[in-house]
Amino acid sequence: MTNIRKSHPLIKIINNSFIDLPAPSNISAWWNFGSLLGICLGLQILTGLFLAMHYTSDTATAFSSVTHICRDVNYGWVLRYLHANGASMFFICLYLHVGRGLYYGSYLFKETWNMGVILLFAVMATAFMGYVLPWGQMSFWGATVITNLLSAIPYIGTDLVEWIWGGFSVDKATLTRFFAFHFLLPFIISALVMVHLLFLHETGSNNPTGIPSNMDMIPFHPYYTIKDILGLFMMILVLLSLVLFSPDMLGDPDNYMPANPLSTPPHIKPEWYFLFAYAILRSIPNKLGGVLALVLSILILVIIPFLHTSKQRSMTFRPLSQCLFWLLTADLLTLTWIGGQPVEHPYVIIGQLASILYFLIIIVIMPLTSLMENHLLKW
């Protein structure tokens with residue numbers, strides 16, 4: 001009799017994806033983040049489902065329903081903070097996952113990479129809408145400022161914004177639809193993840209050397225399941241430390257004040273994981289230009305496979321490209337810091353320089369350096 005995991009039509013798919021999947025024998029801990037992201041998504045859907053049972057998406061009661069969850073629901077505060085800080089862990093894993101792809105040349109699997117970029121946009125949209133739901137000051141003003149950016153689109157902008165708002169300002173209709181979409185999108189993301197994995201399993205995983213590893217593969221289970229569980233424990237340790245010791249560390253104190261359309265907070269800013277894009281948006285003193293730069297800061301990932309000029313896939317043996325990669329990382333951290341600062345000297349000029357450097361490294365310096373390294377190989 002054949003083993004059921006190899007013959008059953010449903011279990012067979014799981015077996016070929018997570019158990020008998022041939023994986024390169026030398027992939028490092030940087031390959032852990034895919035599974036961690038899957039776990040983050042599951043955690044967010046689960047905690048979100050229980051939160052949705054107690055939340056009301058009405059401007060009059062949204063803020064107090066969140067307070068009710070934290071005070072009166074059994075372990076409601078754990079659910080709320082797991083969900084809020086789980087989003088932060090999600091983005092940490094996402095950015096490290098993308099960074100790994102950039103460093104080791106995984107972007108040359110174009111279908112998988114482009115699917116990943118679509119996933120990144122979907123997760124960002126979901127997180128933005130989720131931030132609006134507690135209906136605090138930063139929720140309301142963040143929603144107003146970010147949705148208002150669409151009015152920069154020529155001709156249809158104003159109509160588009162009012163259509164999204166469901167009125168002439170961010171109000172009850174906006175909150176209700178944001179809740180509906182925030183609930184729906186994670187399930188769409190789950191479907192997109194399946195497609196992402198489908199594309200990945202067509203080609204197989206990349207590895208740190210960037211050299212094809214078809215002749216040296218090992219089964220995913222038990223080797224990488226154990227390795228992934230270690231990564232999972234480390235992530236849970238960080239997440240629980242955040243939730244149980246300083247749950248509000250990554251949040252904004254202004255969001256503990258109920259939304260008031262008549263009082264603007266002194267400094268409107270999004271959650272920390274959007275600050276780098278927000279800094280790029282603010283660095284251009286033109287509304288449409290800023291919006292374009294904001295979208296391009298993420299969309300630029302799509303053209304990266306076409307900017308690959310090196311003869312080697314990975315950066316493992318390319319010291320000059322490595323320096324540029326870490327310069328880009330430092331630049332993104334600088335942008336994240338600037339995004340949280342007020343719009344005044346010297347932050348404005350630092351933000352502008354960091355924004356220019358960001359696009360310059362990706363579009364110009366990196367491809368030229370790769371060409372130079374190709375010539376150095378001939379010596």
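Using N, Cα and C of the backbone, Cβ positions are placed for all residues, glycine too.
Here the original residues stay in place, and none of the substitutions has been built in.
Sequence-distant neighbours of Asn16 (variant position) (same chain, six or more apart, CB under 8 Å from its CB) are His201, listed in sequence order. In the three-state DSSP assignment, the secondary structure recorded for Asn16 (variant position) is helix. Record note (Swiss-Prot) on the natural variant Asn16 to Ser: In clade 1A and clade 1B.
Proximity of Leu82 (variant position) to non-local residues of its own chain (separation of 6 or more, Cβ distance below 8 Å) is seen for Leu43, Thr47, Leu239, Val243, given in sequence order. Under the DSSP three-state reduction, Leu82 (variant position) is assigned to helix. Under its natural variant annotations, Swiss-Prot gives Leu82 to Met the following note: In clade 1B.
What Swiss-Prot lists as heme b b562 binding site is His83, His182. The Cβ of His83 (heme b b562 binding site) lies under 8 Å from the Cβ of Gln44, Thr47, Gly48, Leu51, each of which sits 6+ residues away along the same chain.
According to Swiss-Prot, the heme b b566 binding site annotation covers His97, His196, on the basis of similarity to another entry. DSSP gives His97 (heme b b566 binding site) a helix state.
Residues or ranges marked as ubiquinone binding site by Swiss-Prot: His201. The Cβ of His201 (ubiquinone binding site) has 14 neighbouring Cβ atoms from other residues within 10 Å, across all protein chains displayed. According to DSSP, His201 (ubiquinone binding site) is assigned to a helical segment.
In Swiss-Prot, a published natural variant is listed as Thr329 to Ala, annotated In clade 1A and clade 1B. Using a 10 Å Cβ-Cβ cutoff, Thr329 (variant position) registers 14 neighbours.
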Discussion item. Here's one to test understanding: among the binding-site residues His97, His182, His196, whose C-alpha is closest in space to the C-alpha of Thr329 (variant position)?
Written reply: His97
Worksheet, complete the sentence: Integer Å value for the Cα distance linking His97 (heme b b566 binding site) with His182 (heme b b562 binding site) is 23
